[in-house]
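In what follows, a single structure is set out as structure tokens and then discussed.
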Amino acid sequence: MSTFVAGGNVSANGIRQHYLRYGGKGHALILVPGITSPAITWGFVAERLGHYFDTYVLDVRGRGLSSSGPDLDYGTDACAADIPAFAAALGLDSYHLLGHSMGARFAIRAAAQGAPGLQRLVLVDPPVSGPGRRAYPSKLPWYVDSIRQATVGMSGDDMRAFCATWSDEQLALRAEWLHTCYEPAIVRAFDDFHEVDIHQYLPAVRQPALLMVAGRGGVIEPRDIAEMRELKPDIQVAYVDNAGHMIPWDDLDGFFAAFGDFLDHPLV
């Protein structure tokens, strides 16, 4: 039985924020996807999270059905500030925060800025690039080329050239929704991967945090984990050995197993 409750919109931090809600009961959990992942593409993950949490999946500004266009700020600080504003708009006075990739960077920044009610963070394979650091392994044309094709119109089969290991259903959904990713927002986020050093904010994160590392992602290396442990000594680390950067797409069971009991009870 589906745990999907409803979609909705709230006005928060000066923009329209669209979300999908799953579960509807239990402790609140906000899920912030990655750079070109509208909320609906995380539905297969949220369906399972909905068995355990009152789950809200965000369309980050410039993506999906949230506010978009040339007049918005798509920088890290603005996107991070959207998260506690969203929680406040919905009256979520206690919640966990799960971020993947770009969303994990925003989660770190939001926690460091101060996020009332935030209890625990799950940081799924966040890019660790930044000034003076090695580049993020994915390249900007991979994103831009696929967005431009989706804007014209593309099929799931067309999308296979960009995501060769995905299922037909996953490819079709991405092909359907990728055109909602506003190209300047994506470019700004990608640039911030290299221009904003997210490590600087870790010492200000007071909440317990779990770092989930993709074993085949090429994003986080042992030296990165060591540095993050120096900056936040209590950070927990879990590995999904057989997954690439898009962990749930490669190993959904491994993704949920990696939570352990960090969120108070196992998710398997």
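Note that Cβ sites are derived from N, Cα and C of the backbone, with glycine treated the same way.
Here the original residues are kept at every noted site.
Per Swiss-Prot, the features are:
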type: DOMAIN; residues: 28-251; note: domain 'AB hydrolase-1'
type: MUTAGEN; residues: SER101 to Ala; note: Abolishes deformylase activity; when associated with A-125 and A-245
type: ACT_SITE; residues: SER101; note: active site, charge relay system
type: MUTAGEN; residues: ASP125 to Ala; note: Abolishes deformylase activity; when associated with A-101 and A-245
type: MUTAGEN; residues: GLU221 to Ala; note: Retains 70% of deformylase activity
type: ACT_SITE; residues: GLU221; note: active site, charge relay system
type: MUTAGEN; residues: HIS245 to Ala; note: Abolishes deformylase activity; when associated with A-101 and A-125
type: ACT_SITE; residues: HIS245; note: active site, charge relay system
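Rounded to a whole number, the distance between the Cα atoms of GLU221 (mutagenesis position) and SER101 (mutagenesis position) is 15 Å. For ASP125 (mutagenesis position), applying a Cβ distance below 8 Å and a minimum sequence separation of six or more within one chain yields HIS100, SER101, ALA104, MET212, VAL213, ALA214, GLY217, VAL219, ILE220, HIS245, ILE247. With the fewest other C-beta atoms within 10 Å around its C-beta, GLU221 stands out among the mutagenesis positions GLU221, HIS245. The average pLDDT computed over the domain 'AB hydrolase-1' (28-251) stands at 98.
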